[in-house]
Amino acid sequence: MLTATPLPHQLLATFLLVLASATQPAVPASTDRAALLAFRASLSPPSRAALSSWSGPLSPSWLGVSLHPATAPAPSVTTPSVAELSLRGLNLTGVIPAAPLALLRRLRTLDLSANALSGELPCSLPRSLLALDLSRNALSGAVPTCLPSSLPALRTLNLSANFLRLPLSPRLSFPARLAALDLSRNAISGAVPPRIVADPDNSALLLLDLSHNRFSGEIPAGIAAVRSLQGLFLADNQLSGDIPPGIGNLTYLQVLDLSNNRLSGSVPAGLAGCFQLLYLQLGGNQLSGALRPELDALASLKVLDLSNNKISGEIPLPLAGCRSLEVVDLSGNEISGELSSAVAKWLSLKFLSLAGNQLSGHLPDWMFSFPLLQWLDLSSNKFVGFIPDGGFNVSEVLNGGGGQGTPSESVLPPQLFVSASVDTVSWQLDLGYDVQATTGIDLSGNELCGEIPEGLVDMKGLEYLNLSCNYLAGQIPAGLGGMGRLHTLDFSHNGLSGEVPPGIAAMTVLEVLNLSYNSLSGPLPTTKFPGALAGNPGICSGKGCSENARTPEGKMEGSNHRGWLGGWHGENGWVSLGAFCISTMTSFYVSLATLLCSSNARNFVFRPVRVEY
């Protein structure tokens, strides 16, 4: 499952505030100056040193201080009052000095994020606040019920990445004016409050992020009543039960992330009502049933992640209507049948993973013909027949059209930017899907046979290629050495024969090579990977290479941990990619694969699937 980047996996929320001036009467600047000096005095000595510029008359030269412009000349007001206080990332320590802050009666924005402030959340903050950001500190305890009532004008509240642990009170309810609420990356337990917004019918809430906590119980139906929502993040909790069908009433919703919970039932057909949805992530749950054909109404959908569930059945043809899809991850399910021609209509695809399902049949001719394709993973299925030798020249990135070193920005995994504004508040989300920038193809752990197509090794932009644990036969194409960007190559556990192409020695960026357990012969073209050819009895090394020479069995070099689809176990550990990859292949299966994939059987075995656009 692919997860959202955590940031690394997962998600970053940044609030960009453009706030109108408050209309409250001016307060003498001397009061604000005294309040700021009292605030500084309440901090630890090292923290005070960070605010050494706070001396002399109150002015914009004070670090982190923005002032209201003077409205009219008056002898009693020599300088404006404080409008914004932004002390982000100054390593401030201690408890938030709320009493001095409460004296800043025209303060609109308070940003104390990315410090080391501790203690509990205060309630005695300026009632004039429109934006409060206390994220990335060491605050503990609970979100007090007095906080919303003490800040009636608040539009954005960010308390993410703290140590808040106590359950939210069922009476906790925020005012309808609130536009963005981020409580993510804490350890808050208990149930989600049934009415997190006091007046959902008149709510201005755009963003609700409760992800990466310990919330349990069902998703409250009241969330579906907040019709203004554009981003709903409940991922990485312990939520259970069905997905509320009422979520389909959120017609403004652009991002829905319920991944990594314990949700059950089926994917509700009502989600088709979220016709503006760009990002749908339901992976890592216990969802079952078939894919809903009604989802074809999501014509704007760019990211669809239903990985690691129990979804069964075939990929329905109506999903061809989702023509904007760029990232599709259906891996780790129980999807069966042949590849649907609906997939062929997703011409904007950059990432496609159907790994770890029960898909069968032949790989269609159009499988490699997506013009923007960057990553294709069909591993650990039941595909049979030959790898189609066509369509390899279509994808710009896989053919090296993105420049040297890394693919061009236009074909990297999508960075979705969702923005919205209500009156004077705007916010922006950087939803970088957690897809590695590597370009690659993984067909391991299937029942593919025949020879490796020449067109496949002509894809100069490939950085990762895994065809292991199949029944491939014939020689390794000589053009393999021309794949100058390839850093991982695995052809192990097949029936390949002949000599290893000498061009492998010129592949300077190659880090992982596994050609073990085939029927390869001849000399070693390189000594960089001494264990990569284990289980090939015909391989020999050195100038005295003879027919009976053997290379010592070893382990694959240059490996790193790769996760559930196959483990690189240590730097010199054994390699086995694909959940169903067998550790050895007996001579019986090698012979059987060679027979089935012989040139005489080719026309009988291979029946290509053709799709007309």
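Backbone N, Cα and C define each Cβ position, glycine as well.
Heads up, this one's the original sequence, none of the swaps are in it.
Listed features, source Swiss-Prot:
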- G332 to R: No fasciation but slightly increased number of kernel rows (MUTAGEN)
- M367 to I: No fasciation but slightly increased number of kernel rows (MUTAGEN)
- G405 to R: No fasciation but slightly increased number of kernel rows (MUTAGEN)
- P477 to L: No fasciation, but larger inflorescence meristems and increased number of kernel rows (MUTAGEN)
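Geometry remark: G332 (mutagenesis position) versus M367 (mutagenesis position), CA distance 20 Å.
DSSP assigns M367 (mutagenesis position) to a helical segment in the three-state reduction. Reduced to three states, the DSSP call for P477 (mutagenesis position) is coil.
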